[in-house]
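Following: one structure in structure tokens, then a few remarks.
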Amino acid sequence: MRISIGRIAWQILAVLIAVAFTIEHDSICDESIGACGEPIHTVIRLAKRDDELARRIAADHDMHVKGDPFLDTHYFLYHSETTRTRRHKRAIVERLDSHPAVEWVEEQRPKKRVKRDYILLDNDVHHSNPFRRSVLNRDGTRRAQRQQPQSPREIPSLPFPDPLYKDQWYLHGGAVGGYDMNVRQAWLQGYAGRNVSVSILDDGIQRDHPDLAANYDPLASTDINDHDDDPTPQNNGDNKHGTRCAGEVAALAGNNQCGVGVAFKAKIGGVRMLDGAVSDSVEAASLSLNQDHIDIYSASWGPEDDGKTFDGPGPLAREAFYRGIKNGRGGKGNIFVWASGNGGSRQDSCSADGYTTSVYTLSISSATYDNHRPWYLEECPSSIATTYSSADFRQPAIVTVDVPGGCTDKHTGTSASAPLAAGIIALALEANPELTWRDMQHLVLRTANWKPLENNPGWSRNGVGRMVSNKFGYGLIDGGALVNMAKTWKTVPEQHICTYEYRLANPNPRPIVGRFQLNFTLDVNGCESGTPVLYLEHVQVHATVRYLKRGDLKLTLFSPSGTRSVLLPPRPQDFNANGFHKWPFLSVQQWGEDPRGTWLLMVESVTTNPAATGTFHDWTLLLYGTADPAQSGDPVYSATPATSQGVLSRVHQLTSQVEESAPISFPDLTSAGNCHDECNGGCTESSSATSCFACKHLTQTLRNKGGSGFKCVQKCDDTYYLDGDKCKMCSSHCHTCTKAEVCETCPGSLLLIDVDNMPHYDHGKCVESCPPGLVADYESNLVQAKCIWRKDLCGDGYYINAVGKCDLCDSSCETCTAPGPMSCEKCSKGYGKGSIGYCRPCCPEGSTKSWQCEDCSKPDPTLLIDSNKSSGFGLMFWIVVSLIAACGICACKKCASETKSSNVEYAPLAQYNATNGAINLGAHTDDEDDDEDEVFVNPQIV
């Protein structure tokens, strides 16, 4: 009996540990085990903006509102008495949650965020200047000031007289080999960032600095930490980071102060948000500030660069990013520039940083004065380009302004790289203000210069002939080339997404032991449904892996063109034993390639511990791109065979006969000649797609003709859907659709209701906010945010835990609502719950039935039981579990030290022998299952 209790206790403890640590981001805590920090504020969301209602709700709960709302309808609430007990505060929040006007409420906890510079002894030149904080209101005068037309472009006289300009080696050929970022070529065409607004998200900026004051933009500035409009940082000796970044972008030129900013005529603002506790809501409020006014947001911070953290933006920050690219700048999209990270000395990777792996950001790396990688550089395939920065104290760093009112030549790290990139991007926006956020990503990577950095190892040529590196992206940003290409750039076609989910053969999840290598292949043919992606932009891999030491894992992706991207290198400092859950790894290295063909994901371990165990669960390939070339001069890929045959048969049909419903007989008409390419059989007007006798490909109804006219097209335009050989109009609330009233994508930042399995909802409708019972999903599809049924956030085999993240169901459950066997909705294969109410193993066929197993030969009546009963029973079970766990915790260390080997019943998978290159298949004999999803190869051959 003692042995049985001990075994049960250990099983319970294992479940509790799994529940506690199965999380998406390392910063997400589990309050049930006391792992959370004290909440710093509470956020509520109302149905629409109503400041007076928000204040009344707060007052009724002995709280108060601070600052302006963010994301339109979200408000910061603070408890009136900070000495209240935690239990009292929680009770207030629970009452808030039940208020009929409150759609959502959450206590916000601090997240660890660090500035991406490092400390050198500053040789600063300080000027006497008062360092003050005063509130500056945003008024109509300020707004009108920015809207006034600027004077014509003036060609500056170089070199500038500013005293430290001579030390800005990265701007005038001062790097080894005479290299720089070719900014002077843009300046000499008169571009200096006019009419472009840049906001520095950081610890604030000194708005009255003599080298910034004339360019200061109050509409691009605020204080989220203290909830006022003045971004001036506290003068405590530490808060100089944001001011330094601002000076790199827009320090004045020709005023004999410090050096010059890259975009010295741009408007510069700052958000004070790092000078206090940082939460998801603080980040969201910063990222969503005045998105129609601000053009570029520059951020030189992120999760800890310690080599052991996986973390990224929370749900509110992700929504802010999404709204920015959808609605910002009048629908052209805000441009988010991010520093790639300073964890190189700890062998960190920016692939573990959810800000740099966001599709919406331009991740910027660094290079040194002598064109090498700096010691702090992090590698990842999401880095798009590089600027110069610092190395060590023996080499020159970056010149900029400093607080209070001085200058420095010691600005460092990738913190210095992101603002330089933002300034150069501002030059391109002045040259072409119509550029979208995706246009800018195209331009930056197409014009980047890899030649100054070519002597660094790791460069490779991708499938379209561009050189790319995990260290430097596509190379140094080239200001002159960027501006020149921007001037003639045409807006890229709409971005689409294709999703391919890998189906893992049994055993699922797949046990992994020791040093292993798994190779999974996916065959891609454009898109299984919807608009095809033939010209790649971003590539994402969402993967779930559990392993004893997360830092021993390595993930590599191979495209059909042979481009190899190391999505995750080994990180020796990362001893996390929980792996990662659906982490969005990003690569921009396949940009421009044709995605069709076989993709291969290699998952391997570099461990030296043969007893290291884990499980591989799932992976999904997300391909972002367009159906047409981005620019007219780009290579044109052939259409898929299936599509070509379909189009060909349609042409033959139109050529051979006229539809019965056609109101005219085409042979009776005389063709005008020189018909449009889409015409078939003649036309009544030359070169007009609306005057054809018949169409080669598709007939599209004209919206402005009330549906009575048509034009011939090769494919349906946006706001139309394909029905046979006709393009019919979508409903006016759709951007694209699959049927007239079933939207596929929505205009602006509207949310798409995607609940086809729940017909009582308006599936396919575009809405401003999700109806009750549905939740907004900004993560699964970055092209179109959706309203989904809450369970769909995770999928089969997972449930939503207490902190809103996906956790694994118990192994006995195929689907579940909570942890443990008591919460199964449907039992796994080989389990049943027909007689006892929870899933347990089926009795062997022909064996004597006993209380230890389930008679699975009988139908399961519990499938019809109300889920509320099951949930209540499950709650009782977990109360008992907690008591047993508390009793068994004392023996935890002793038992753990005695338990050395794995208790996984599956035979070990293939292991790679690094000494002789052999692949050891161990005792695995089920070759048929292996062939379904794995091809074991010698990595030296690959």
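Placement of Cβ uses the backbone N, Cα and C atoms for every residue, glycine included.
This is the original sequence, none of the listed changes applied.
Experimental mutagenesis at this site is recorded by Swiss-Prot as H127 to L, annotated: No visible phenotype.
The domain 'Peptidase S8' annotation in Swiss-Prot covers 168-483 and rests on sequence analysis.
Around D348 (Ca(2+) 3 binding site), the C-beta neighbours below 8 angstroms that are at least 6 residues distant in the chain are D305, D306, G307, G341, E378, R571, Q573. Annotation note: D348 (Ca(2+) 3 binding site) sits in a coil segment as assigned by DSSP. The annotation Ca(2+) 3 binding site is assigned in Swiss-Prot to D305, D348, E378.
In the three-state DSSP classification, G307 (mutagenesis position) falls within coil. Cβ neighbour count for G307 (mutagenesis position): 19 (other Cβ atoms within 10 Å of its Cβ, all protein chains included). Under the heading of mutagenesis, Swiss-Prot lists G307 to E and annotates it as follows: In h254; lethal at late embryonic stage.
If you draw a 10 Å sphere around the CB of P313 (mutagenesis position), it holds 26 other CB atoms from the protein chains shown. Under DSSP, P313 (mutagenesis position) is assigned to coil, being neither helix nor strand in the three-state scheme. Swiss-Prot gives this note for the published mutagenesis P313 to L: In h520; lethal at late embryonic stage.
When Cβ atoms from all protein chains are considered, those within 10 Å of G341 (mutagenesis position) total 32, not counting its own. The mutagenesis experiment G341 to E is recorded by Swiss-Prot, whose note states: In h427; lethal at late embryonic stage.
Its own atom aside, the Cβ of E378 (mutagenesis position) has 32 Cβ atoms within 10 angstroms in the protein chains shown. DSSP classifies E378 (mutagenesis position) as coil under the three-state reduction. For the mutagenesis experiment E378 to K, the note given by Swiss-Prot reads: In h42; lethal at late embryonic stage.
Quoted from Swiss-Prot, the note on mutagenesis experiment S415 to E is: In h384; probably catalytically inactive. Lethal at late embryonic stage. In the three-state DSSP scheme, S415 (mutagenesis position) is classed as helix. Around the Cβ of S415 (mutagenesis position), 30 further Cβ atoms fall within 10 Å across all displayed protein chains.
Here Swiss-Prot flags S415 (among others) as active site, charge relay system.
Residues or ranges marked as domain 'P/Homo B' in Swiss-Prot (evidence: sequence analysis): 491-629.
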Let me check the 10 A CB neighbour count of D305 (Ca(2+) 3 binding site). How many other CB atoms are there?
27
Round to a whole number and give the Cα-to-Cα distance in Å for the pair P313 (mutagenesis position) and S415 (mutagenesis position).
18
Taking the center of the Cβ atoms of D305, D348, E378 at the recorded Ca(2+) 3 site, which other residues in this chain have a Cβ no more than 8 Å from that point?
D306, G307, G341, N342, G343, G344, R346, S349, C350, A352, D353, Y376
Express the predicted model's confidence over the domain 'Peptidase S8' (168-483) as a mean pLDDT, rounded to an integer.
96
With DSSP, how much of the domain 'P/Homo B' (491-629) is helix, how much strand and how much coil, in residues?
3 helix, 73 strand, 63 coil
